[in-house]
Amino acid sequence: MVMEVGTLDAGGLRALLGERAAQCLLLDCRSFFAFNAGHIAGSVNVRFSTIVRRRAKGAMGLEHIVPNAELRGRLLAGAYHAVVLLDERSAALDGAKRDGTLALAAGALCREARAAQVFFLKGGYEAFSASCPELCSKQSTPMGLSLPLSTSVPDSAESGCSSCSTPLYDQGGPVEILPFLYLGSAYHASRKDMLDALGITALINVSANCPNHFEGHYQYKSIPVEDNHKADISSWFNEAIDFIDSIKNAGGRVFVHCQAGISRSATICLAYLMRTNRVKLDEAFEFVKQRRSIISPNFSFMGQLLQFESQVLAPHCSAEAGSPAMAVLDRGTSTTTVFNFPVSIPVHSTNSALSYLQSPITTSPSC
């Protein structure tokens, strides 16, 4: 398989893109989060779950490498002269893990996409971005908006939600999670100047008492849950994810907020990343925390996210064990997740010293 794959360095790929960009398909085999932080312009992210990888047993089908049917059809029809595979920094394809994304993608392309020449990018994205930064798209991390755009607070923000006028917990402004998804507090949601500066077209209000200040200007989705251990936020995951996707598909941007932008709204953003990108909770948590450092979903919400993870990543697991939000997900086997997260809700215990639980939390979601 390796003998069928050519090698390009950064200069070679630059020349290829300059001559035949429309006939060159770039497949980035890094994680979703690495790809989102920066990638070669026009490249496509290749990713699949560990369950799919395990089932493949070293022979991944092209439908998993290029899941977009139209793109895959063009590839099989010979519309692409070259397909270039890359990871973060590998110097040679033969050094890639046999069950890794890069090797599995190369194998599938060599077996099924015979009309195109397959290449491996030596040095990966790291080398190419250093040599040709103008051909790469990068997201600044964290990306936020500074607070003092104006000192006035709308009249509508002075009642119904006390935090709107006292953002003492805020560290900076709203943050970009994805190009179409932003996270922040009720105070940010009361600042039309901030929302307009970010290009926001819709808001998800994850609270029972914070008002929707500008219903004549933006589309709103209300999720009336409290930030406590009794609240079932997972039953709203599907609706929230569908709403975000509908705004994204319409070319809009969604701002998700609760009162403080710490627990409820962060939980919705985490669920969105986990479901749409099939990543584990700890990966999604680290990704969001890098952008808004004060996030801290309460202990119950973390448990609901873990249940969500077990069913998102394990398609054989019994969906009946999860919340209503999981009814349409695949089923799979259970997984064990170990992580360290701060939690902000009091934990009821006979020992009063344990008024707040600090991890590590070890959880084995069960089917």
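Any Cβ shown, glycine's included, is placed from N, Cα and C.
The active site, phosphocysteine intermediate annotation in Swiss-Prot covers CYS258. Residues annotated as domain 'Rhodanese' in Swiss-Prot: 20-137. The annotation domain 'Tyrosine-protein phosphatase' is assigned in Swiss-Prot to 173-314 on the grounds of sequence analysis. One mutagenesis experiment catalogued in Swiss-Prot, CYS258 to Ser, is accompanied by this note: Loss of phosphatase activity.
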Relative to the Cβ of CYS258 (mutagenesis position), which residues of the same chain, six or more apart in sequence, are found under 8 Å away?
SER185, ALA186, ASN205, VAL206, SER207, CYS210, ASP227, ARG264, SER265
Model confidence over the domain 'Tyrosine-protein phosphatase' (173-314) (mean pLDDT, whole number):
94
Give the residue counts of the domain 'Rhodanese' (20-137) per reduced DSSP state, in the order helix, strand, coil.
55 helix, 22 strand, 41 coil
Tally the residues of the domain 'Tyrosine-protein phosphatase' (173-314) by DSSP class, grouping H, G and I as helix, E and B as strand, and everything else as coil.
64 helix, 20 strand, 58 coil
